[in-house]
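Report on the structure given below.
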Amino acid sequence: MYSPKRVKLNVTSGMRKRPETGENNDDLYPPTALARNGISPYFIGKPRRKIVVETPSDSAQQQPPFKSRSQQNGLDDELDGIIIDEDEDRTVDVSFSQKQDTRKLKSRPFLGEKSSFKLGEIPKPKEEKRREEPFTMRGFDFGSDDKVTKIRDKICDIVDPTNARRTDPNFIRQMHENTLKGIEVASNPHFKKTRAPTKNRAAIQNTLGTLYPSFTTAAGQDPQNSKFQVPLDRQSSSQSIGSLAGIPPARRAPDIPKRCSNPLIRKAMGMDTEGGGKDEKMSGLRAEPTLKHFDENIISLIESEIMSVNNEIGWADVAGLEGAKKALREIVVLPFKRPDVFTGIRAPPKGVLLFGPPGTGKTMIGRCVASQCKATFFNISASSLTSKWVGEGEKLVRALFSVARLKLPSVIFIDEIDSLLSSRSESEHESSRRIKTEFLVQLDGVNTAPDERLLVLGATNRPQELDEAARRRFQKRLYIALPEPESRTQIVQNLLVGTRHDITNHNLERIRELTDGYSGADMRQLCTEAAMGPIRDIGDDIETIDKDDIRAVTVMDFAEAARVVRPTVDDSQLDAYAAWDKKFGCLPPPSISR
């Protein structure tokens, strides 16, 4: 059985040294013998480098560093059958001729051959200095490029605006050469732009004296003779320092803190709390101490809900509803105009609920109240007091009442209040319950003053869904019923103002009979449909007909419109409203003819 022999690694050549015993390679393990000879395909040792044998002409010029030619030839024959073993501490001196061709000394790694380099001859590549080749232009003619041609044409327009030299061949050749020269200079990577020479003091002073001959300093002196002039050159440092000796040192301005616009950052830095942000003057509602705990975006959101009533709406614009209008005058208008009279037991209620079928004018009554009481009117919906962030809804409700108390007298009108103050149940979300609780506390809680002129006016068409606590806080619950026959006649007369018609009192009686059970919104839609009757009779002549030639609106148009526009309120809903008003209402139900 073959067994591998322990061999010693040759440090110089990287080969394994032959065993000292005279055994034959045939007696060794085959892979060991192949690896020892350096011809095994599995040999993973350090690869040897083969030195290309020199030509006779080159070898004749090179002299051996240690031995003569005869001794060297004998040494070459001796090295054909042995492997040189060198010690690690031995150093080899190598010298080459400067005229030797470096291409013949290239070495390449190989496997399976014996080393044939001479003793002391270790190839070393010759270092060559890299010469910097001069920049040369490409063979492409950039002068014929489209962009270059456009630029050259613009330059020609500046140089020769009259086009007198455009046909001159010398001018064309000169412009073409200048273009190529400019491209060559701009494309040269070694090109460095020369800096303009700096002007000395005398040149600058002469220039200033030429441009501004009558210029003097604030003291009336000549700027050239002034002792406060700044040195313009650095040639004499002693003169520069001497000229600045009389100038007092400039004091550094104190650092002015920048105003932070992000409310979250301002709150984190303590700039919105008491004692913070003293360098900044707060203005508007943000300066109020009661609003210091709210963010600026919350206050801005509440301010955006303040409605300015540009068109004044009177009680006469609200047809019918005499009982509701009388109650609202006593609750809202008169206490706001005479707060000295309505005090103590005469203090008005803080909550008024308007309920009834849709389209009866509840929102219009709210606009009329805002116009008549001359108070700050907040038009609030459920979306104004809700947020996707937990806890923000309660802050919005609290901020709403805080801003309203700062702008007394105030009226907070909440349309469709049932979506905000519906009955609390176990299945509702916790955030909705907290918003309702905060609203009820702000409406009538411990911190509310009894004589403050703040009114919450709510409107809903589903009063049976309101929470019990909310129903108690609305002391006045007014039923806004369907318009009575006289109210429907008044609505038709108000809507036909400005429209040509032939409606008489007898026709109004006919319209009153046709519109039984109609709400205020249904009456408006009926009048709009009747007013379109004359327009439909014109047909295709609408583009050419004169406005005065359009016929008037008649009772027949109302009869045709009544066939299209039907009442939107069901009798069962009217019965439910009447039952709730009988149980919780504050006004006697009006008599409605059906």
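We number each residue from 1, going along the chain as drawn.
Quick reminder: no glycine exception, Cβ is built from N, Cα and C everywhere.
Substitutions noted, but not modelled.
Values in this document were obtained by computation on a predicted structure and should not be read as measured data.
Feature list (source: Swiss-Prot):
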BINDING   A319, G359, T360, G361, K362, T363, M364  ATP binding site
MUTAGEN   T360 to C  No effect on ATPase activity
MUTAGEN   K362 to A  Abolishes ATPase activity
MUTAGEN   C368 to A  Strongly inhibits ATPase activity
MUTAGEN   C373 to A  Slightly inhibits ATPase activity
MUTAGEN   E416 to A  Abolishes ATPase activity
MUTAGEN   N461 to A  Abolishes ATPase activity
MUTAGEN   C527 to A  Slightly inhibits ATPase activity
Candidate with the highest Cβ count within 10 Å, taken from the binding-site residues G359, G361: G361
Per DSSP, three-state class assigned to G361 (ATP binding site): coil
Those mutagenesis positions listed as T360, N461, and which of them has the most Cβ atoms within 10 Å of its own Cβ: T360
Cα-nearest neighbour of G359 (ATP binding site) within the listed mutagenesis positions, C368, C373, E416, C527: E416
K362 (mutagenesis position) to E416 (mutagenesis position) - Cα separation in whole Å: 10
Among A319, M364, C368, C373 [recorded positions], residue with fewest other Cβ within 10 Å: M364
Euclidean distance between Cα atoms of T360 (mutagenesis position) and E416 (mutagenesis position), Å: 14
Nearest-integer angstrom distance between the alpha carbons (Cα) of N461 (mutagenesis position) and T363 (ATP binding site): 11
A319 (ATP binding site) and C527 (mutagenesis position), Cα-Cα, nearest whole angstrom: 15
G361 (ATP binding site) and C368 (mutagenesis position), distance between Cα atoms, whole Å: 10
Secondary-structure category, per DSSP, in which A319 (ATP binding site) falls: coil
Largest separation between Cα atoms (Å) of residues that the record links to ATP, namely A319, G359, T360, G361, K362, T363, M364: 13
